[in-house]
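**Q** From Swiss-Prot, here are the annotated features:
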type: MUTAGEN; residues: C122 to A; note: Strongly reduces E3 ubiquitin-protein ligase activity; when associated with A-124 and A-127
type: MUTAGEN; residues: H124 to A; note: Strongly reduces E3 ubiquitin-protein ligase activity; when associated with A-122 and A-127
type: MUTAGEN; residues: H127 to Y; note: Strongly reduces E3 ubiquitin-protein ligase activity
type: MUTAGEN; residues: H127 to A; note: Strongly reduces E3 ubiquitin-protein ligase activity; when associated with A-122 and A-124
Amino acid sequence: MGCCCCLPSIPESSRTIDEHLPLSRATPSSLSNAYSSPLSPPIPLAITNINLQTSPPKLPRTQGNSSEASPGLTQVVPEKKTWHVDDLTDFELKKQYREAIDECPICLEEYEIDNPKLLTKCGHDFHLACILAWMERSEACPVCDKELVLTES
């Protein structure tokens with residue numbers, strides 16, 4: 001057997017010499033008509049515009065239980081909820097957070113005896129070497145961007 005080009009039913013004389021030329025060397029007239037003819041436009045999709053559909057008019061809303069509003073048009077406003085918050089200050093919360101995460105925010109390494117941590121007035125702690133190098137470039141805390149003041153301890 002063989003491929004479709006090798007079938008005996010197709011005479012070799014029907015093949016043209018253009019079949020063996022690369023497209024870059026072929027003349028434009030020898031290119032297929034599919035490449036030179038314009039493409040047909042795409043088939044349009046059936047689109048329905050949601051904005052064109054009619055909707056019932058919106059009724060005016062009133063708050064509360066006024067006597068002049070009809071019962072179908074009133075809106076009940078829920079009561080204000082209060083949330084219980086512990087009596088912890090921001091500094092105490094930051095202290096609890098620092099104890100939970102015991103690493104320097106600049107270098108992301110844990111604190112060790114060789115490289116101690118230093119606490120700032122804004123409540124953040126850093127390696128001594130890291131914060132001193134930071135203070136050469138900036139006067140703001142690397143975490144909260146407040147003025148960087150070191151504590152005396």
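Here the Cβ of each residue, glycine as well, is placed from N, Cα and C on the backbone.
Original residues throughout; no substitutions modelled.
So that I understand the layout, could you describe where these features sit and how close they are to other parts?
**A** Listed in sequence order, C141, V143, C144, K146, L148, V149 are the same-chain residues six or more apart from C122 (mutagenesis position) with CB atoms under 8 A from its CB. In the three-state DSSP scheme, C122 (mutagenesis position) falls into the coil class.
Listed in sequence order, the residues of the same chain lying 6 or more apart from H127 (mutagenesis position) and placing their CB within less than 8 Å of its CB are C104, I106, C107, E109, Y111, N115, P116, K117, L118.
DSSP gives H127 (mutagenesis position) a strand state.
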